[in-house]
Amino acid sequence: MENKTETTVRRRRRIILFPVPFQGHINPILQLANVLYSKGFSITIFHTNFNKPKTSNYPHFTFRFILDNDPQDERISNLPTHGPLAGMRIPIINEHGADELRRELELLMLASEEDEEVSCLITDALWYFAQSVADSLNLRRLVLMTSSLFNFHAHVSLPQFDELGYLDPDDKTRLEEQASGFPMLKVKDIKSAYSNWQILKEILGKMIKQTKASSGVIWNSFKELEESELETVIREIPAPSFLIPLPKHLTASSSSLLDHDRTVFQWLDQQPPSSVLYVSFGSTSEVDEKDFLEIARGLVDSKQSFLWVVRPGFVKGSTWVEPLPDGFLGERGRIVKWVPQQEVLAHGAIGAFWTHSGWNSTLESVCEGVPMIFSDFGLDQPLNARYMSDVLKVGVYLENGWERGEIANAIRRVMVDEEGEYIRQNARVLKQKADVSLMKGGSSYESLESLVSYISSL
């Protein structure tokens, strides 16, 4: 039983968490906040008004909305809310947000009760400007890395990739070659991940530098999943690292920016075990109508039941699923706008997950033992897809785009074909490793205990 005096002492420590305001970044930091709250810490969330979560889902947290309160600030107010340009908030706030963040932190630190102390600031790694602000206030900053250790390894290898010519967008001659130092990657994976190299160069350089300057890094992962990458992280980052698979602690449904369709569970309850393909390509991806129809035909040709999440705005130029022909679904499929993904993946009817290969989705599937079909839309996604399909062998990577025959074959291979049994078995084994890591003495259990002790000592 937990020592009550120890809990009281911990309650006097407050942690401030500051996520990047996009779904794939909000989910893990709010999961982390809940985990830390359960360990006795008081929680304050700094957040922009843009994409702010439903505070009513978190009555145990204090929220402060910062950095985009001024409608006269055209640098922020004129940015779109969807699409690639929405992400310009990140470099703009990094460049201009330091003074306001410092004021907000000072106010909170001064307002702390006599028996409560602000222990640290935990920010998304992409808020690299927060390091100098925290340093100026003698406040420790920890970083939550929302991508994989393998992805970080690729980031720190970018100078090498640049020198080898892998980042040259005009060089198409070596796309299928193995990357030097990364035999599991093809040159085309690197080109896809860093296609906006000139824009990413400064952002990633500063992110890496300030992550190395932080007081600690929390990884949404677990040792048994990425043990081969730990050596690189330990070599590159002097501060301690903590590997905690956040989906194994809490679902992310309460942090969703979109409304869930929960009627899907009635339909899933009527399906045989492991018979349904769950399809979702994340909260920001977009496809052309031609590709959308190719996805649809591949699903039908696979002859497997499917639950397909088509977010409004997913199909360019369409409101929702208007391009689909009448009668497309038949009796095998169901299309919805959004679902509580972790709960769906945990349902016994789900046999595979066709994903955009974002790290949150990938890790959620691993934690539920669900094999995957991987597509990607750039950024870290091709790296995740390659690592999971070719190194861990828990899925099939559709690396050549959208073609109905390849789609149907991949679905059947992962879900029902005998040749895909090793994929299904590998997925089950990884889930078991994740479960064991959370038991007392396991790597994730010990990592969380170490994190709590570390923050308490700051």
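Placed from the backbone N, Cα and C atoms, the Cβ positions cover glycine too.
Nope, none of those substitutions made it into this model, it's the original residues.
Neighbours of H25 (mutagenesis position), defined as other CB atoms within 10 A of its CB across all chains, total 21. Among the features that Swiss-Prot reports, active site, proton acceptor is placed at H25.
According to its DSSP assignment, D124 (active site, charge relay) is in a strand. The Cβ of D124 (active site, charge relay) lies under 8 Å from the Cβ of F18, P19, V20, H25, I29, V143, L144, T146, each on the same chain and at least six residues away in sequence. For D124, the entry in Swiss-Prot reads active site, charge relay, with the evidence type experimental evidence.
Feature annotation from Swiss-Prot assigns rebaudioside A binding site to H25, T146, S147, H155, W359, D380, Q381. Shown in sequence order, A193, H356, S357, G358 are the residues of the chain, 6+ apart in sequence, with a C-beta less than 8 angstroms from the C-beta of Q381 (rebaudioside A binding site).
The annotation UDP binding site is assigned in Swiss-Prot to N27, S283, W338, V339, H356, S357, G358, W359, N360, S361, T362, L363, E364. When secondary structure is read from DSSP and collapsed to three states, W338 (UDP binding site) falls in the coil class. Cβ neighbour count for W338 (UDP binding site) (all protein chains, 10 Å cutoff from its Cβ): 17.
Among the mutagenesis results in Swiss-Prot, H25 to A or N has the note: Abolishes catalytic activity. The residue drawn here is the original one.
What Swiss-Prot says about the mutagenesis result for L126 to I is this: Reduces catalytic efficiency 780-fold for stevioside.
In Swiss-Prot, a published mutagenesis experiment is listed as M145 to W, annotated Reduces catalytic efficiency 780-fold for stevioside. Contacts of M145 (mutagenesis position) defined by a Cβ separation under 8 A and a same-chain sequence distance of 6+ are given as A125, F152, T211, V217, I218, W219, N220, in order along the sequence.
Experimental mutagenesis at this site is recorded by Swiss-Prot as M145 to F, annotated: Reduces catalytic efficiency 19-fold for stevioside. DSSP gives M145 (mutagenesis position) a strand state.
Neighbour count (other Cβ atoms within 10 Å of the Cβ, all protein chains): 27 for T146 (mutagenesis position). Quoted from Swiss-Prot, the note attached to the mutagenesis of T146 to A states: Reduces catalytic efficiency 78-fold for stevioside.
Taking Cβ-Cβ distances under 8 Å and a sequence gap of 6 or more within the same chain, the neighbours of S147 (mutagenesis position) are W359, D380. The mutagenesis experiment S147 to N is recorded by Swiss-Prot, whose note states: Reduces catalytic efficiency 142-fold for stevioside.
Among the mutagenesis entries in Swiss-Prot is S147 to T, noted as: Reduces catalytic efficiency 142-fold for stevioside.
N151 to A appears in Swiss-Prot as a published mutagenesis result, with the remark: Reduces catalytic efficiency 16-fold for stevioside. Around the Cβ of N151 (mutagenesis position), the same chain contributes W359, D380, L383, N384, each under 8 angstroms and 6 or more positions distant in sequence. According to DSSP, N151 (mutagenesis position) sits within a helical segment.
As a published mutagenesis entry, N151 to Q appears in Swiss-Prot alongside the note: Reduces catalytic efficiency 4-fold for stevioside.
All protein chains considered, the CB of H155 (mutagenesis position) has 22 other CB atoms within 10 Å. Swiss-Prot gives this note for the published mutagenesis H155 to R: Reduces catalytic efficiency 29-fold for stevioside.
Experimental mutagenesis is annotated in Swiss-Prot for H155 to A, with the remark: Reduces catalytic efficiency 3.5-fold for stevioside.
Taking a C-beta cut-off of under 8 angstroms and a sequence separation of 6 or more, L204 (mutagenesis position) has the following same-chain neighbours: H155, L158. In Swiss-Prot, a mutagenesis experiment is listed as L204 to I, annotated with the note Reduces catalytic efficiency 2.6-fold for stevioside.
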Query: Among N27, S283, W338, V339, H356, S357, G358, W359, N360, S361, T362, L363, E364, which the record lists as binding UDP, how far apart in Å are the two most distant Cα atoms?
result: 19
- request: Could you check the mutagenesis positions L126, M207 and say which one's CB has the fewest neighbouring CB atoms inside 10 Å?
  value: M207
- prompt: If you draw a 10 Å sphere on the Cβ of G358 (UDP binding site), how many other Cβ atoms land inside?
  reply: 25
Message: In the three-state scheme derived from DSSP, which category covers N360 (UDP binding site)?
response: helix
- prompt: Tell me, how many other CB atoms lie within 10 A of the CB of T362 (UDP binding site), whichever protein chain they belong to?
  reply: 25
Field: Among N27, N360, the most crowded of the binding-site residues [Cβ within 10 Å]
entry: N27
